[in-house]
Amino acid sequence: MPSSKPLAEYARKRDFRQTPEPSGRKPRKDSTGLLRYCVQKHDASRLHYDFRLELDGTLKSWAVPKGPCLDPAVKRLAVQVEDHPLDYADFEGSIPQGHYGAGDVIVWDRGAWTPLDDPREGLEKGHLSFALDGEKLSGRWHLIRTNLRGKQSQWFLVKAKDGEARSLDRFDVLKERPDSVLSERTLLPRHGEAATPAARPARRGKSGGKTPMPEWIAPELASLVEQPPRGEWAYELKLDGYRLMSRIEDGHVRLLTRNGHDWTERLPHLEKALAGLGLQRSWLDGELVVLDEEGRPDFQALQNAFEEGRGENILYVLFDLPYHEGEDLRDVALEERRARLEALLEGRDEDPLRFSATLAEDPRDLLASACKLGLEGVIGKRLGSAYRSRRSNDWIKLKCQLRQEFVIVGYTEPKGSRRHIGALLLGLYSPDEERRLRYAGKVGSGFTAASLKKVRERLEPLAVRSSPLAKVPPARETGSVQWVRPQQLCEVSYAQMTRGGIIRQAVFHGLREDKPAREVTGERPAGPPPLRGARKASAGASRAATAGVRISHPQRLIDPSIQASKLELAEFHARYADLLLRDLRERPVSLVRGPDGIGGELFFQKHAARLKIPGIVQLDPALDPGHPPLLQIRSAEALVGAVQMGSIEFHTWNASLANLERPDRFVLDLDPDPALPWKRMLEATQLSLTLLDELGLRAFLKTSGGKGMHLLVPLERRHGWDEVKDFAQAISQHLARLMPERFSAVSGPRNRVGKIFVDYLRNSRGASTVAAYSVRAREGLPVSVPVFREELDSLQGANQWNLRSLPQRLDELAGDDPWADYAGTRQRISAAMRRQLGRG
């Protein structure tokens, strides 16, 4: 049981007249409904990290000497210390010498946490499992109490094996991301120690001072977004070319690709032009392009210029100056770096060096104009931002069409008058550490006679006998293929990507050779980047708001097979909340949660168990004695809030809150042997409906979103749980007796080989069925969709619709509702019905 004075030890150790730490006397009001989490980097007698989880009105706290680690193989000692007040999660400052914990403190990470089991029980038993949703740490974690001796309880902090885990030798989050998430501070080193370079805010009005010449500066990369963000931004045209960094030392010029390959010898005219700037120690950043007759960048022409030795046609459009004449400008504001660069290039209109001008138009108008002109899109850069050698939310790109690089995995032979190749087979690597190569479709248009010949010549030496793909697509999709080693990239535009990750209406634009094939994992538009200074309003980076709920990590993939993000899932639930709430609003709700997406661990949750979701209702504990409260979802806010906390599926009881002891429906879940053809499922559904017709009961149909069909039979609230379940079981057994070759009334895979199990078990008290219009946690994110009985013969599968194709389904219905008569259906179980089933 929580202490009546949980902060007594905290207060005893501190003199709040001297220390800036919060006293905790005024409890922090919780407006989000989320449980807070934070990690503070504390430079006390020894540098360590304080790990804190909100519970029962305080922050449970552990000192982690070596800090958190994303590697599940690494256990980090965590010494439990006194509880801290909730306000401490925002504390940054310097604790004076001579006081407890003297030294500097920054907020290294913060966000929300979700217990995966009862957290009080976990703390008592010594094993707390939870999910983090922070700016740096996320996914599932464990705190495990040890038997190590010490003055204080000693635990291990361990990362679980999930999609957020990373091996320590590949990524050390403490070294890679050392700074504050609250203020962009870094801890200063003690005397005689070296500090990790900090990601400081950009400076205005002064340079970085004379510093050693960097051997290499990796370029800053832009993040793909769907719409222009708010805030102060400068926009330029997006150039369809090759990224190039220029290093000038003692007047000697080197031209380097984004991966550090030296292209100086390939571009002597640019080497000469850059030398003509008279620079001695500088780095410049820009893009190689070739312009067509109308002055537009032409990627195919750029390739041809390299292939045909006509490099003099290549222009170098410069847009940044990260290092200038011995001064490191990476921490200087964007507009000041660009002003210096523009001055360098002034008056060189006939030169192959050009300046990428800032365009003053509204970004939406600018993008529309760029698209009309056939350009690739626009680039936005946040005013005041520093130059960072990584993909950044300070640089964004808005594209006119879906266009990206793909790995060529094979080609088909030409037909008819076409020569050299028919089509290219394309692949993309998975973004995880396993880097699996998956099939992404074909491209057969956009080629010229010359490019067909060139592509064939490039691919023939790469020919191999077997497919390089992790999963070979069916021959009907690919035809006869010559597979190749996955080394060559091409750039392709396309109209859409299907839920299976296959591109449609693809157009070839050229081969690429400026990056390794294994880097090509595909792009997915992100939400607008956060405003500078907006961190205090948000518990995590890269957030978006949907139905009034802030979505953390909006671009986290819920289903990599269709590149479906957490934000897309949240937006689906906001858009179709009215449909979902018809089933959810008046019933206890259970959740299927997958914080790491469908590929991670999934768990079923029917009780609150300290889970806080904005807008969700915790029901009277007396409804389910001996357990935490049941859950109820009444609003779009609660629905989207559940998605924010990792929920994917929503299940409901067969009784409403009007009378939880009297079910108002029963469900027959037709669950097939996976090997059965779909036709057998349709026949089984019709046979089950026929039996219900004979009994005088009307059923309403929906696809399960999985493999089977659900038949929902409304009832007047006259029967108890046992009576309803017994009746549903009688139907199941009756079908199995009549047609034992088709139906089974016994659960378990062994009992439904070649058959369909008529699952009646969902009719027990506390059992539940996936709600109508709920997404399923399966590949493709299918949806459980109501259908008319007359549509049965035309159904193609139980997973026919998913979160992206449901809008088309609803448009086709044009307002017709397959369940329009559901609420008005009045029927009950009679003695005559029982006798028909042999239960008289």
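Keep in mind that glycine also has a Cβ here, set from the backbone N, Cα and C atoms.
Taken verbatim from Swiss-Prot:
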- K238: active site, N6-AMP-lysine intermediate (ACT_SITE)
- H42, H48, D50: Mn(2+) 1 binding site (BINDING)
- D240, E376: Mn(2+) 2 binding site (BINDING)
- D669, D671: Mn(2+) 3 binding site (BINDING)
- D15 to A: 3% 3'-phosphatase activity (in PE domain) (MUTAGEN)
- E21 to A: Loss of 3'-phosphatase activity (in PE domain) (MUTAGEN)
- R46 to A: 16% ribonuclease activity, 20% 3'-phosphatase activity (in PE domain) (MUTAGEN)
- E54 to A: Nearly wild-type nuclease and 3'-phosphatase activity (in PE domain) (MUTAGEN)
- K66 to A: 3% ribonuclease activity, 28% 3'-phosphatase activity (in PE domain) (MUTAGEN)
- D83 to A: 57% ribonuclease activity, 50% 3'-phosphatase activity (in PE domain) (MUTAGEN)
- F603 to A: Last nucleotide rarely added during gap closing for dNTP or rNTP addition, (in Pol domain). Stacks a DNA template base (MUTAGEN)
- D669 to E: Partial loss of templated DNA synthesis (in Pol domain) (MUTAGEN)
- D671 to A, E or N: Loss of templated DNA synthesis (in Pol domain) (MUTAGEN)
- request: Name the one residue among R46, K238, D669 whose Cα is closest in three-dimensional space to that of E54 (mutagenesis position); these are the recorded positions.
  value: R46
Most crowded position, judged by CB atoms within 10 A, among R46, H48 as recorded positions: H48
- prompt: In the same chain, outside H42, H48, D50, whose C-beta lies within 8 angstroms of the Cβ mean position for the Mn(2+) 1 site?
  reply: Q40, K41, A44, L47, Y49, A63, V64, V105
- prompt: Which of the recorded positions R46, D50, D671 has its Cα closest in space to the Cα of E376 (Mn(2+) 2 binding site)?
  reply: D50
Field: Least buried by Cβ count (within 10 Å) of the recorded positions D15, E21, D50, D240
entry: D15
Message: What's the number of neighbouring CB atoms sitting within 10 A of the CB on D83 (mutagenesis position)?
response: 23
Query: How long is the line from the C-alpha of H48 (Mn(2+) 1 binding site) to the C-alpha of K66 (mutagenesis position), rounded to the nearest angstrom?
result: 6
Statement: Given the recorded positions H42, K66, K238, the candidate whose Cβ has the fewest other Cβ atoms within 10 Å is K66
Statement: Closest by Cα to F603 (mutagenesis position), out of the recorded positions H42, D50, K238, D240, is D50
Query: How long is the line from the C-alpha of H42 (Mn(2+) 1 binding site) to the C-alpha of K66 (mutagenesis position), rounded to the nearest angstrom?
result: 11
- prompt: What same-chain residues, at least 6 away in sequence, bring their CB to under 8 Å of the CB of D669 (mutagenesis position)?
  reply: S704, G708, H710, V758, D759, R762, T769
Rounded distance in angstrom between the Cα atoms of K66 (mutagenesis position) and R46 (mutagenesis position): 10
- request: Have a look around D671 (mutagenesis position) and count the other CB atoms within 10 A of its CB, chains all included.
  value: 22
- prompt: What count of other C-beta atoms do you get within 10 angstroms of the C-beta of F603 (mutagenesis position), across all chains shown?
  reply: 15
Cα-Cα distance linking D50 (Mn(2+) 1 binding site) and D240 (Mn(2+) 2 binding site), given in Å to the nearest integer: 47
- request: Pull out the recorded positions from the set E21, R46, D50, D83, K238, D671 whose C-alpha sits within 10 Å of the C-alpha of D15 (mutagenesis position).
  value: E21
Message: I need the nearest neighbour of D50 (Mn(2+) 1 binding site) among the mutagenesis positions E21, D83, D671, using C-alpha distances.
response: D83
